[in-house]
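**Q** One entry in Swiss-Prot concerns the mutagenesis experiment A145 to G. Its note says: Increased DNA glycosylase activity on G/T mispairs. One mutagenesis experiment catalogued in Swiss-Prot, H151 to A or Q, is accompanied by this note: Increased DNA glycosylase activity on G/T mispairs. Listed in Swiss-Prot is the mutagenesis experiment N191 to A, annotated as follows: Reduced DNA glycosylase activity on G/T and G/U mispairs. For T197 to A, Swiss-Prot lists a mutagenesis experiment annotated as follows: Reduced DNA glycosylase activity on G/T mispairs. Annotation of the published mutagenesis R281 to A in Swiss-Prot: Restores the DNA-binding ability of the sumoylated form; the original residue is retained in the structure shown. Quoting Swiss-Prot on the mutagenesis of E310 to Q: Restores the DNA-binding ability of the sumoylated form. According to Swiss-Prot, the experimentally introduced change F315 to A is described as follows: Restores the DNA-binding ability of the sumoylated form.
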Amino acid sequence: MEAENAGSYSLQQAQAFYTFPFQQLMAEAPNMAVVNEQQMPEEVPAPAPAQEPVQEAPKGRKRKPRTTEPKQPVEPKKPVESKKSGKSAKSKEKQEKITDTFKVKRKVDRFNGVSEAELLTKTLPDILTFNLDIVIIGINPGLMAAYKGHHYPGPGNHFWKCLFMSGLSEVQLNHMDDHTLPGKYGIGFTNMVERTTPGSKDLSSKEFREGGRILVQKLQKYQPRIAVFNGKCIYEIFSKEVFGVKVKNLEFGLQPHKIPDTETLCYVMPSSSARCAQFPRAQDKVHYYIKLKDLRDQLKGIERNMDVQEVQYTFDLQLAQEDAKKMAVKEEKYDPGYEAAYGGAYGENPCSSEPCGFSSNGLIESVELRGESAFSGIPNGQWMTQSFTDQIPSFSNHCGTQEQEEESHA
């Protein structure tokens, strides 16, 4: 009983403590839970998103999709300063200085301090007299000719070499001897244009026309036997200005036209300049100098040497170069054991006074006297075929044989 009273007392205290009627709360609590459970809707599963069809990647080279957005300008990267940048800048400066100095061509003083402008004001005097056989005609003086004051002074010019090789001069001459040629060999010099230029391309057509007219007057005055044009270019210009004929397929040698109002023949030969590409060497041009000499002798009535036969001359630059390589023979080195192996067959002949002694120092004679073979006399026990001199009959068997024969005849 006491326990029940105690429990009821505690319940009454609890009800008195809460302002809200406790019994009403306890009675409505389960109903509220049910209402809450009924108001909560059941969770509906979310629909699955529709899957897009997977597109197969195209075969071949992959390309980036084009973007319609404008590209932003890329700012230039600023060079990163480092310790090496200072060194590279210095090296570039040094390299520029070196290359600048090497680019400047070294000027060669060809005229011993004389300027080119001063040489252009100079002219080269003609070397002409009456009764000349040949007059050599050039285009115009060059710088070296104007500086030297002589004709064809260039070290590479082939004129003076060809003059000697063809027989037109008896000795080898040079540009310093040009003034002696009229008296000794009947050869004179002149030019089509008097003005000095570095090259013939610096001349105008008006100068060529005027020069051709003056040249005809000179040739009509002195009337040499042959007017020799040193190069095709000179005669082509001369023929066009004087004869009014433009020559096609011009060939070297004697030409059909003569100088107007004279008996002077026109002869064309290759340019004596070393820059002549068709005939780069002096020996390639000598043929036309030889033909010039024959023409001069024919006009002067000099009989031709019948011992010399004329052959047809043809020249091919490529074949000439190939033949030059084939003809080049290297010298054999001296072999000290060569003569010993042949028993001194090619050594000095003891009969120095004899014009020809084919005996091999008495080797064959001694072998024949002893009845031995020639092969047993080979030194050092080396076997070698018999020398070709052994098969030639000896004209003098020994140095004293001729003296003995003379004594016996006496």
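Glycine is treated like the rest: Cβ placed from N, Cα and C.
For all the noted positions, this structure keeps the original residue and models no substitution.
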**Q** Among the mutagenesis positions H151, R281, whose Cβ has the fewest other Cβ atoms within 10 Å?
**A** R281
**Q** Any idea what DSSP makes of H151 (mutagenesis position), helix, strand or coil?
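**A** H151 (mutagenesis position) sits in coil per DSSP, no helix or strand.
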**Q** Quick one: of A145, T197, R281, which mutagenesis positions lie within 10 angstroms of H151 (mutagenesis position), measuring between C-alpha atoms? Sequence order, please.
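**A** If one measures from the Cα of H151 (mutagenesis position), the mutagenesis positions that come within 10 Å are A145.
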**Q** How far is it from R281 (mutagenesis position) to N191 (mutagenesis position), counting Cα to Cα, in Å?
**A** 24
**Q** How many other Cβ atoms sit within 10 Å of the Cβ of T197 (mutagenesis position)?
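**A** 18, counting other Cβ atoms within 10 Å of T197 (mutagenesis position).
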**Q** Mind giving me a neighbour count for A145 (mutagenesis position)? Other Cβ atoms within 10 Å of its Cβ, every protein chain shown.
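**A** Total other Cβ atoms inside 10 Å, all chains included: 23.
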**Q** Near the Cβ of N191 (mutagenesis position), how many other Cβ atoms are there if near means within 10 Å?
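**A** The Cβ of N191 (mutagenesis position) has 23 Cβ neighbours within 10 Å.
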**Q** So, three-state DSSP: helix, strand or coil for A145 (mutagenesis position)?
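**A** In the DSSP reduction, A145 (mutagenesis position) maps to helix.
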